[in-house]
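Below: one structure, written as structure tokens.
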Amino acid sequence: MTVATGDPVDEAAALPGHPQDTYDPEADHECCERVVINISGLRFETQLKTLAQFPETLLGDPKKRMRYFDPLRNEYFFDRNRPSFDAILYYYQSGGRLRRPVNVPLDIFSEEIRFYELGEEAMEMFREDEGYIKEEERPLPENEFQRQVWLLFEYPESSGPARIIAIVSVMVILISIVSFCLETLPIFRDENEDMHGGGVTFHTYSNSTIGYQQSTSFTDPFFIVETLCIIWFSFEFLVRFFACPSKAGFFTNIMNIIDIVAIIPYFITLGTELAEKPEDAQQGQQAMSLAILRVIRLVRVFRIFKLSRHSKGLQILGQTLKASMRELGLLIFFLFIGVILFSSAVYFAEADERDSQFPSIPDAFWWAVVSMTTVGYGDMVPTTIGGKIVGSLCAIAGVLTIALPVPVIVSNFNYFYHRETEGEEQAQYLQVTSCPKIPSSPDLKKSRSASTISKSDYMEIQEGVNNSNEDFREENLKTANCTLANTNYVNITKMLTDV
């Protein structure tokens, strides 16, 4: 710290909340001390009263900032990010306004906020300004056994056995999906019509409907595979339910709802097959029951969403869609307006054409959707000049409509992607920390005679020597890997010896 005033004054008088005195804004002679802060070679100069506005922060508390004092140069030295300090100093000058410089990444600026100890309120304000979405708190069960089981099934990265369970779960999901797809192949189906009885599989086809009706055989390999998969899904679901910290919140989780949807169709199908009577085929009820079963069995395909529990990519996609619901709603609304307008326009443009492919406005909805989304399926095309002009305008309007909300959705995706990878990057790159070494008393006397520091600074250093040696010794033991080459603190003893 460099004192620019002629007479040193007690810095304690300029700090609000100090046990000896209080800060008086009317006393200008007590607030004219100026300090120099060196940020990796870039010097900033400000007044003590500016820093004293936030006494709980690193720069506002004399005890906290004294460890970074360089008595030889009479300044404070911080080996930190230089562009970020412009915003940090402005935070003090403006009385609490925090704005991130455009050339500073989000994660770096967040680390600077934590380093200078601006507080949780400043961090929350910064996150709100940057559009951060507050992460939901995930409580753990209080019971130790339930906590271990919950971590085992809910957090695959928590341990080796948890990873093994996650791998097994993924394999079972994939087997279930593959089985669901393979059982529809003609090679695995009996296409004899009106065969029923003894649990034999049968299928019915018609000219208007392409499909199959299947009666489950308990010896069928696909049924056995399906049963084994359901056993695992049910076991996994029940274990999660009994180990979860909140039973009520368990059923509000979208992932648990997907688990229920993946399990229920099997038991409904099994119950229907067991309750089916042979005379139902003659009563005309079998067709309806099989149609319902076909819809229920279709729900099995949603098991693929169970993979999102073990895939960060799918989780990021889901979070992006959830955060972009407003933009997606606007997109659908714009498309709806465009479909109505261009369907009506192309219908009236083609009304006089004898071979018109647009017999009504609702029939033109499909063409408008395909054109606005730039798919261009080609099953319905306008033939008149007016219809082609409407089609051209429809395609151009579709491109503009879809392009408007895309940047917002991409921005949300980038945010969630960087937030997911931030933890991994922090684990790989350790932040350089400072070694809090307190100089000895003789060195302090020499440094005080060799350089100009304020009375309050000297008192803080002397107090640290007398009262904090043990605390800093313990901290040094914890940070034994910290060397002089990577420290923010200046070794005063070595500097005076060199001089």
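Glycine is no exception: its Cβ is also placed from the backbone N, Cα and C atoms.
Here the original residues stay in place, and none of the substitutions has been built in.
Copied over from Swiss-Prot:
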type: MUTAGEN; residues: R34 to L; note: No effect on channel opening
type: MUTAGEN; residues: F44 to A; note: Alters voltage-sensitive channel opening
type: MUTAGEN; residues: T46 to D; note: Impairs protein folding. Loss of tetramerization
type: MUTAGEN; residues: T46 to V or A; note: No effect on tetramerization. Alters voltage-sensitive channel opening
type: MUTAGEN; residues: R82 to A; note: Loss of channel activity
type: MUTAGEN; residues: T252 to R; note: Changes channel gating from a predominantly slow mode to a much more rapid mode
type: MUTAGEN; residues: S356 to A; note: Impairs N-glycosylation and abolishes expression at the cell surface
type: MUTAGEN; residues: S360 to A; note: No effect on N-glycosylation. Abolishes channel activity of the homotetramer, but retains channel activity in the presence of a beta subunit
type: MUTAGEN; residues: Y417 to F; note: Nearly abolishes interaction with CTTN; when associated with F-415. Strongly reduces channel activity
type: MUTAGEN; residues: S449 to A; note: Strongly reduces cell surface expression. Abolishes phosphorylation in response to increased cAMP levels
type: MUTAGEN; residues: Y458 to A; note: Impairs clustering on axon membranes
Residue pair R34 (mutagenesis position), R82 (mutagenesis position) - Cα distance, angstrom, rounded: 20
Residue from T252, S356, S360, Y417 whose C-alpha is spatially nearest that of R82 (mutagenesis position), among the mutagenesis positions: Y417
Set of same-chain residues at least 6 away whose C-beta sits under 8 angstroms from S356 (mutagenesis position): E350, T383
Cβ neighbours of T252 (mutagenesis position) where a neighbour is any other Cβ within 10 Å: 9
T46 (mutagenesis position) versus mutagenesis positions T252, S360, Y417 - nearest by Cα: Y417
Cβ packing number for T46 (mutagenesis position), 10 Å threshold: 15
Spatial neighbour of Y417 (mutagenesis position) that is closest, considering only the mutagenesis positions F44, T252, S360 and their CA atoms: T252
S360 (mutagenesis position) and T252 (mutagenesis position), distance between Cα atoms, whole Å: 44
Neighbour count (Cβ, 10 Å) for F44 (mutagenesis position): 17
F44 (mutagenesis position) and S360 (mutagenesis position), distance between Cα atoms, whole Å: 73
Structural state of T46 (mutagenesis position), classified by DSSP into three states: strand
